[in-house]
Amino acid sequence: MSEQIAAVRRMVEAYNTGKTDDVADYIHPEYMNPGTLEFTSLRGPELFAINVAWVKKTFSEEARLEEVGIEERADWVRARLVLYGRHVGEMVGMAPTGRLFSGEQIHLLHFVDGKIHHHRDWPDYQGTYRQLGEPWPETEHRRP
């Protein structure tokens, strides 16, 4: 297994366990996920750790990612994952529904200096929203 694929699997393990004490080993100091730009200007391992905590807070401590497939090309890794969770925390203004859900995701990860630098992900928002019962937002959304 390549070092890049091993790093992506460590990323998945962090989301599954909530443990982020070693993320600087595989997350670049300038790591970014463009999906977070609306909420924060943070970068690097700190941003990644916040994202992991948000997933656990919003989708329960039992939330987990399952690897479906993983491929590598040069400085890029593409991971096909499924997120399983229960909606237990506020999400984009929607109160917790308590409902279980699962949703497929595609993650594209670019590596710089052997670490994950740029992370794009495309979750199945529509399918997840349906599984949550299509709740209406109750407040304006501001993710910390």
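All positions are counted from 1 along the displayed chain.
Cβ from N, Cα, C; glycine included.
For all the noted positions, this structure keeps the original residue and models no substitution.
As written in Swiss-Prot, here are the features:
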MUTAGEN   Tyr15 to Phe  Retains 45% of cyclase activity with a partial loss in stereoselectivity of the final product (20% of C9-S and 80% of C9-R isomers). Retains 20% of cyclase activity with a total loss in stereoselectivity of the final product (racemic mixture of both stereoisomers); when associated with L-51
MUTAGEN   Asn51 to Leu  Retains 20% of cyclase activity with a total loss in stereoselectivity of the final product (racemic mixture of both stereoisomers); when associated with F-15
BINDING   Asn51, Gln105  substrate binding site
MUTAGEN   Gln105 to Ala  Retains significant cyclase activity (100% of C9-R isomer)
MUTAGEN   His107 to Ala  Retains significant cyclase activity (100% of C9-R isomer)
MUTAGEN   Asp121 to Ala  Loss of cyclase activity
Using Cα positions only, nearest of the mutagenesis positions to Asp121 (mutagenesis position) (Tyr15, Asn51, Gln105): Gln105
10 Å Cα neighbourhood of Asn51 (mutagenesis position): matching mutagenesis positions from Tyr15, Gln105, His107: Tyr15
Euclidean distance between Cα atoms of Tyr15 (mutagenesis position) and His107 (mutagenesis position), Å: 13
Asn51 (mutagenesis position), number of other Cβ atoms within 10 Å: 23
Distance [Cα-Cα, Å, rounded] between Tyr15 (mutagenesis position) and Gln105 (mutagenesis position): 14
Neighbouring C-beta atoms (10 Å sphere around the C-beta of Asp121 (mutagenesis position)): 16
Lowest local Cβ density among Gln105, His107, which the record lists as mutagenesis positions, within 10 Å: Gln105
